Amino acid sequence: MAIALAEADKYEVLEKIGCGSFGIIRKVKRKSDGFILCRKEINYIKMSTKEREQLTAEFNILSSLRHPNIVAYYHREHLKASQDLYLYMEYCGGGDLSMVIKNLKRTNKYAEEDFVWRILSQLVTALYRCHYGTDPAEVGSNLLGPAPKPSGLKGKQAQMTILHRDLKPENIFLGSDNTVKLGDFGLSKLMHSHDFASTYVGTPFYMSPEICAAEKYTLRSDIWAVGCIMYELCQREPPFNARTHIQLVQKIREGKFAPLPDFYSSELKNVIASCLRVNPDHRPDTATLINTPVIRLMRREVELNNLSRAARKREEATMQKAKDVEQAFAKLEKEKQQIRSELENSIRREWEVKARLEIDRQVQNELDKLRKRFECEVQDRVAQEVEKQRRNANYREDASLRSSGHSSQMSSSNSEDSDFPSSTDISQLSLESPTNKAAKLPKKESRTPFTRSKTVVDSPMDIQMAEPSPISIASLSLSPRRTSATYSGKNIFAEGERKRPKFEPTLAYSDDEDDTPELPSPTRPKVKPDPFKAPSRPLLRQNTTALMQKLSTQPPIFPANPSRLPQMSAPDVRESKSRSPHRRLSKIPSSANLAADAGSPTRKNGVKSSPSKMNGGDEMFKAVMQRNMGGRTLVELAQARAGGRPIDEVKRCASDSRSGCSVPMKSADRDPPAVWDPERDEMPSPFLARGRKVIRNLR
């Protein structure tokens, strides 16, 4: 039971086709490969012994028959629990012949003669296999030649024949391409060739006259049934029909039937008429019918169709195999490429690892070398720096001892030589002098009110255009009579220079100042200074520079004879202040320094010059007054360039250096250089021009 249920689970029921004499017929699908089958379900509980014998005979007949025009039998299943028997047979998708006849009758049409001959030839071929136990010989190319004789049965089946005994349109099935399939061998009987069936079976419309006369059933009884089926296919009704069974038997024994329509050929009419003869000896047998010329021609056509179908199947199978081979080849190629890529990747990764290890090793070696070199270099630098610091420390100790011993001598020599502190020139320097390496940080400029930080350079768009020409013709000085300086105020560069403020305060005023600085107007447009032009210097107050007429009446700042200056008993406070060697030196001394170095807070009258010199001075004074000149005289400028010393002393030192009488002195024995302190002294500049705006109280 479990085995039967397991077998039943292998199939899927699709639909119910119909009912047979012993059970139900269903359309099923095999789950393993999707093959469509026809299952005949038979319940043998209520069967009699005779019916069970017929069922067993059908099993034996179906298992022994294998023909293209006979329904194929595959296997069976026996369900003992429910006493059911399943027969799995070939499925015919075209229906049966009775459905074709009904469709023709419903549409009021007649079957074509070609279709009738094709059905007749295949049906006769199937009966030939049942009656003679072998397949008929192939027609081949000899269509019009003599027909071969039937060979008959051989071996143990030589005296066995199969009678269908139930031929009717319902038992003739059609395939998808109108292939005839003879089936339903439930009433068939396996008998000896010399025996005759005496049992009355079959459908009354297709009974032969000998069956009606209670005579023996022979092979020619199936030929009578074939004639009745072909007549009904052409005429759309049976040849013998009556309301009662007795009338039907009388008509069959008489053998009279209505003629076929005239559009059918005489050959078809003669074949059907020969099959419907009352005397069975006058009827043709299966071998005679199969050798009819038209049937042979139809068989040849069927053979060609089968050959073409087989060739098409083989071609499809070949194409499928070729496709499978191509797919397998493509798969192999893909696997080959994959294996190759994997191999290349593995080799590349291996070599990359080796290369990386080698690179790391070489890099590590180089790093070790660099570390060793760095350590050696650091040690050398440290040793050099230690030696240098040691030498500097020794030098500073020696310099401090020397400076303390000669401090008094330095002060006396400074007072006797000149009124100004001596400045250091290149002849007074030595290799032992300390160097000033301290870098001074630039002072950060603070922002003023109503101003913005300058982040970009001025462009020409910041200057107002006065005229299209960038330069005036008047500035070219084409006239030889022009004596004044050329000035053009209409080109863009002069206009920009004129509109630019000459001086901007860098520091905002504070509350402790007396005067309020002039702040820029917030409404006046500002023009940023042009980085490509030299900035103009502002003027200081007028009272910071002495007038020429005042300077001309006073004696010169530097006396001609420094020995006449009175010696101060107490040292000056400003002189005692140590001058830092790192402070910026200035060769132009101020009036305060001159007065302090002279030893008197007042200026003394100098020696009167000769009349010739006085006359020259008056003339120079007049020229100065006419030209409105201010500042220091040329003599004072020359003395300033000489470092604050008198010109006579400078000339004397120069002559002594040329004569070789001077003895080189060390830096410790020389006078300290002159220093100008911007925080204490006032330094008027002689290079200022008049007519500019004066900035007051700017510190």
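In case you wondered, yes, glycine gets a Cβ from its N, Cα and C as well.
According to Swiss-Prot:
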- 11-295: domain 'Protein kinase' (DOMAIN)
- I17, G18, C19, G20, S21, F22, G23, I24, I25, K40: ATP binding site (BINDING)
- C38 to S or A: No loss of activity (MUTAGEN)
- E41 to G: In NIMA7; block in G2 (MUTAGEN)
- Y91 to N: In NIMA5; block in G2 (MUTAGEN)
- D166: active site, proton acceptor (ACT_SITE)
- T199 to A: Great decrease in activity (MUTAGEN)
- L304 to P: In NIMA1; block in G2 (MUTAGEN)
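Known features from Swiss-Prot, placed on the structure.
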residue: I17; record: ATP binding site; CB count, 10 Å: 16
residue: C19; record: ATP binding site; CB count, 10 Å: 10
residue: G23; record: ATP binding site; CB count, 10 Å: 17
residue: I25; record: ATP binding site; CB count, 10 Å: 17
residue: C38; record: mutagenesis position; CB count, 10 Å: 21
residue: E41; record: mutagenesis position; CB count, 10 Å: 19
residue: Y91; record: mutagenesis position; CB count, 10 Å: 22
residue: D166; record: active site, proton acceptor; CB count, 10 Å: 19
residue: L304; record: mutagenesis position; CB count, 10 Å: 11
Message = For E41 (mutagenesis position), which of the listed recorded positions (I17, I25, D166) have their CA atom within 10 A of its CA?
response = I25
Query = From the Cα of D166 (active site, proton acceptor) across to the Cα of C38 (mutagenesis position), what is the distance in angstrom?
reply = 20
Key: Across the domain 'Protein kinase' (11-295), average pLDDT on the 0 to 100 scale   = 80
Note = Rounded Cα distance, in Å, between L304 (mutagenesis position) and Y91 (mutagenesis position) is 23
Request  = Could you state the whole-number distance in Å separating the C-alpha atoms of C19 (ATP binding site) and the residue listed as 'active site, proton acceptor'?
outcome  = 16
Key: Rounded Cα separation (Å) that holds between Y91 (mutagenesis position) and I17 (ATP binding site)   = 10
